[in-house]
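Chemist: Swiss-Prot lists these features:
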VARIANT   VAL9 to Ile  In strain: Isolate BE03-40001 and Isolate NL
VARIANT   ALA13 to Val  In strain: Isolate BE03-40001 and Isolate NL
VARIANT   PHE17 to Ser  In strain: Isolate BE03-40001 and Isolate NL
VARIANT   PHE49 to Ile  In strain: Isolate BE03-1153, Isolate BE03-40001, Isolate BE03-64880 and Isolate NL
VARIANT   ALA84 to Val  In strain: Isolate BE03-1153 and Isolate BE03-64880
VARIANT   ASP125 to His  In strain: Isolate BE03-40001
VARIANT   LEU130 to Ser  In strain: Isolate BE03-40001
VARIANT   VAL190 to Ile  In strain: Isolate NL
VARIANT   HIS197 to Leu  In strain: Isolate NL
VARIANT   VAL201 to Ile  In strain: Isolate NL
Amino acid sequence: MKLFLILLVLPLASCFFTCNSNANLSMLQLGVPDNSSTIVTGLLPTHWFCANQSTSVYSANGFFYIDVGNHRSAFALHTGYYDANQYYIYVTNEIGLNASVTLKICKFSRNTTFDFLSNASSSFDCIVNLLFTEQLGAPLGITISGETVRLHLYNVTRTFYVPAAYKLTKLSVKCYFNYSCVFSVVNATVTVNVTTHNGRVVNYTVCDDCNGYTDNIFSVQQDGRIPNGFPFNNWFLLTNGSTLVDGVSRLYQPLRLTCLWPVPGLKSSTGFVYFNATGSDVNCNGYQHNSVVDVMRYNLNFSANSLDNLKSGVIVFKTLQYDVLFYCSNSSSGVLDTTIPFGPSSQPYYCFINSTINTTHVSTFVGILPPTVREIVVARTGQFYINGFKYFDLGFIEAVNFNVTTASATDFWTVAFATFVDVLVNVSATNIQNLLYCDSPFEKLQCEHLQFGLQDGFYSANFLDDNVLPETYVALPIYYQHTDINFTATASFGGSCYVCKPHQVNISLNGNTSVCVRTSHFSIRYIYNRVKSGSPGDSSWHIYLKSGTCPFSFSKLNNFQKFKTICFSTVEVPGSCNFPLEATWHYTSYTIVGALYVTWSEGNSITGVPYPVSGIREFSNLVLNNCTKYNIYDYVGTGIIRSSNQSLAGGITYVSNSGNLLGFKNVSTGNIFIVTPCNQPDQVAVYQQSIIGAMTAVNESRYGLQNLLQLPNFYYVSNGGNNCTTAVMTYSNFGICADGSLIPVRPRNSSDNGISAIITANLSIPSNWTTSVQVEYLQITSTPIVVDCATYVCNGNPRCKNLLKQYTSACKTIEDALRLSAHLETNDVSSMLTFDSNAFSLANVTSFGDYNLSSVLPQRNIRSSRIAGRSALEDLLFSKVVTSGLGTVDVDYKSCTKGLSIADLACAQYYNGIMVLPGVADAERMAMYTGSLIGGMVLGGLTSAAAIPFSLALQARLNYVALQTDVLQENQKILAASFNKAINNIVASFSSVNDAITQTAEAIHTVTIALNKIQDVVNQQGSALNHLTSQLRHNFQAISNSIQAIYDRLDSIQADQQVDRLITGRLAALNAFVSQVLNKYTEVRGSRRLAQQKINECVKSQSNRYGFCGNGTHIFSIVNSAPDGLLFLHTVLLPTDYKNVKAWSGICVDGIYGYVLRQPNLVLYSDNGVFRVTSRVMFQPRLPVLSDFVQIYNCNVTFVNISRVELHTVIPDYVDVNKTLQEFAQNLPKYVKPNFDLTPFNLTYLNLSSELKQLEAKTASLFQTTVELQGLIDQINSTYVDLKLLNRFENYIKWPWWVWLIISVVFVVLLSLLVFCCLSTGCCGCCNCLTSSMRGCCDCGSTKLPYYEFEKVHVQ
């Protein structure tokens, strides 16, 4: 990536020595987060210029300006001509430092040319009219994007909507003195890496290909492909229903791009964009192809802090009739609030579409916006998707106006113009992880097998046929009687209601309510009539037929569909299926207004045809020499029809034994036509992710291969040169080389002679050995599997279970076979293995003998004793100040003063001979020394001595601070030296740690390889189960693979027929799975017996069989458990050197006496005329002795000639394998193989010898590394830092006297009030008693009235 560093000291290049060098970009306002490194894309400065006195005019979309001195300058963005209705942008500053700056976006009243900028002052109708103080060296910028003007002011970034701002493409610059300003002309979008700190820009780097955009912006490849490695952060698969969560799937998605248009956050687009990537200011990034696309994908990219980043914006769709507005609001009332969140939103947003037809305004609710909107997709056919899910359908769309801006400079979006293409996608958590285009032959092969990488081997390729094939129809000449049926829907509207359903819909069949076909052929068509009532909403409604419950679609009825009987009706008839008639308003609201009901029966007497025919005719449509889908005399299929020169008198159709159509005769002309398969599946050879060869049935070049070779049974095409000798893969008796060349594979000649010569033979005897550890894995068990047959087949459907009962004991047989095999498996494993309970006891990690692990184990929290200090009440009554002291100065000072402020100076301490006082003084001490200072100033020289205590105390406290700083500096030097030493040791240590980790990683990699081999065995059963589960997706020629869906769509009889197909297919799949499981049990049982033999012979004893316990001479073996099996580690001897000798089977003396070796493992050989014997195991020659030989009768060797029939009389247990297999094959019953591909179970034999060797080498390397690390650790431990400690001193400062006075006054007042309340209430009674006594003794004119008892008087 090419980077340009824009230096912070401006200007650059030729301006550096003439412009003010203090100008920089630290104050540039971009709206980016503080204290962060951010990628910003937009109209930003790159190259800077120094202006002179003349007026300069540039083509620009904006500018940035830096005032560098006490001079005047002016800038204007204009159109180059005067327009009274046009807004212009004008910036000027006054002479002088910190002068005023004028910024205007206004219209001007007179014909100003903007060439001189001298009379551009009379303005009106201003959008922006600012007057502010300039900041020397701070940049000021103005950029234009569409109709949005962005101002980069000194302390803020703001945007304004300016009509026709895109016309302001001329920049006039006037600097009234030389070198009075530095400016940058902006005319292109750039990407900048900006680093901010404390509100300032500390790094400003411009890049052409910034890494920050690689996650969201890419360069489209020439064929419109998205490059490999693109992370698809904000791309989703489009769906009209369920969303794929995880897995690999082949889909048809809009992922072929013709243009990728990045729209930064500092720009906006306000015009319509068309589906051919034209309109507005579309700027494609990289590849561009001028064509009409299917969709436009708007991918929103925002930062994590963009929560509730709301901007006013709308999405406008231009349809054939009118414009439709899409907007969202956080109010469910549907109030027009054109807000679209750019980033995560913290509250729900309700979305509506709005349209205005004539003068009527209509809003329709379409859904709730997701919490985080990452992608918006608009299809040309009217579909609207958010995050991959379809929200509504508008019909055909001509253009889109995505008028959305963001408040954050770091946010942006991209517009991808895409078409639908066949792709293979890997999805994880609904996110696209990988993408493969199914274009080239090899890519199609990958897509056929749903794999992103194919292993080397041969694959069947049958993807050459076109998806859409022409149709061939051939029938016998018959007398045609035709019936035309018109299904008519007439809709009438009334009033001015747009979203209400039609006022009335009349449906009829040829003017009646029902029609039954009585002729041999019929054609039916749907007619929609709209009665014009003057309502403006008529054209917005559409009425069409939907796919209903019939097993055929309405559009296919005329495609030569055959029936025995068929009737149509507009009213429901018992036993009929239906096609609903649906009305939709602008494809947003849907209403069922009727239905077409069909009753039919299977047969061939009535045929639907696309157009009317009558009379005796041969209705045929024959496609020759091309792959076609045919219906020939009721034989249906696909194939290539060719004319033949044969002449056959009998018959009109010719089929094979399997029922396939081979040829037919035209009954009118007598011509014979042959039918061959379209493209028989080819066998392609894949090597290193490419097709290197192909075996085909036709003589033509394919797959980009040119060299064609004709063989007896097939054609072979490749690009090989036919000059190789080594095959990388074999097919039958042919070998395929790396370049695709085809070579014959001949039987390999064995170097071993199976039969020893009677007289002599050349033998190789080992003379040197090496020890080897060989690994062998044997599977001894597999996980038992039990399948609930009824649940698997019927998935709980009760009607399906009733049908399943008719299959008698099918499920019972399957379940019993699995259950019995699992039971036998468990018994065999239990009888074979015994477990030692002591081996599974968990050791206590704290008691490992002499090893103390307490330093590495978690410790319990032990609460330390409380440090002596003041009480809680004292902490409440005093303000505590914590300082760092010198040695014992603070403690000694505190004990000397005993809390008295008057003793402050008298208790001064000395540290290294210098008088010091603690740095903290309370209010009392400050008042005391303030009084001393004021007293020394009252009478000048007479009282100057009174200020001595103040000066001494001040100097002593300054000494305290100075000494404290000195100690800190000394500690800093000690720490720096020790830290540097420690860093050197740590760096060296971690370098060794890095090497050790590297070795460990490589060792773990070898272990991973070994474990993967074991994992393959473990996962075989899971693969089989996965294959069994995948069979549930097959419909087995039923109309659906869902039983419930079948019963929902069809009547009971038809549904039972369809479900019966599912039951048959699923039972067949289940039987195949059970066969696999039983075969696997048999294999595991044999492997278990072999493992038991190896335990007895290899582990418990030493084997004499060469190659049984490892590939060598066995020494000893160790067995360990492994997943589902045992892992044997065989230690064997392997020969490294051999001695070749000419061995003798014996010696013959004078032709009469024969002597042969007594021991079978001895060899007699001759060495330069001297006979010696040696062991076959190890070459140890010695002279023979008499005890080594045994005498035989003579030297003759006699053979007995017998026939194969008589051989069993000599060898009773001899078995002729070939004859046995031949008889077995002849006695096999004839059966038809099920049409299922069975996933093979491969018994895996592991070879971990190379991995173990690597592990041993890595272990030795790790041990050496640990020794080096120990030395480095010792050096690190020696790095001891001895610091001078600053004591932590706590000092309590008393509150001032007036605080205590206030507390005392408050306390006295509260106490008085409390006593008064107690004495004044009845609870105490003191006051009441005293007042009563006094009133009794002397009544001093009390005003209290005496108490009189009232008497009730009745008045007559």
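Numbers run from 1 along the shown chain.
Backbone N, Cα and C define each Cβ position, glycine as well.
Not measured: the values here are computed from a predicted model.
Help me see these features in their spatial surroundings.
Modeler: The secondary structure of PHE49 (variant position), as reduced to three states from DSSP, is extended strand. Within 10 Å of the C-beta of PHE49 (variant position) we count 19 further C-beta atoms, all protein chains included.
Of all Cβ atoms in the protein chains displayed, 10 besides its own lie within 10 Å of the Cβ of ALA84 (variant position).
Taking a C-beta cut-off of under 8 angstroms and a sequence separation of 6 or more, ASP125 (variant position) has the following same-chain neighbours: CYS106, LYS107.
Listed in sequence order, the residues of the same chain lying 6 or more apart from LEU130 (variant position) and placing their CB within less than 8 Å of its CB are VAL101, THR102, LEU103, LYS104.
Annotation note: VAL190 (variant position) sits in a strand segment as assigned by DSSP. Taking all protein chains in view, 18 other C-beta atoms sit within 10 angstroms of the C-beta of VAL190 (variant position).
In the three-state DSSP reading, HIS197 (variant position) counts as strand.
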Chemist: Given the variant positions ALA84, VAL190, HIS197, VAL201, state which is nearest to PHE49 (variant position) when distance is taken between Cα atoms.
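Modeler: Its closest listed neighbour, by Cα, is VAL190.
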Chemist: Pop the Cα-Cα gap between VAL190 (variant position) and ALA84 (variant position) into the table, whole Å please.
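Modeler: Per the Cα atoms, ALA84 (variant position) and VAL190 (variant position) stand 33 Å apart.
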Chemist: What whole-number Å value do you get for the CA-CA distance of VAL190 (variant position) and VAL201 (variant position)?
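Modeler: So the Cα of VAL201 (variant position) lies 17 Å away from that of VAL190 (variant position).
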Chemist: What does DSSP call LEU130 (variant position) in the simple three-state scheme?
Modeler: strand
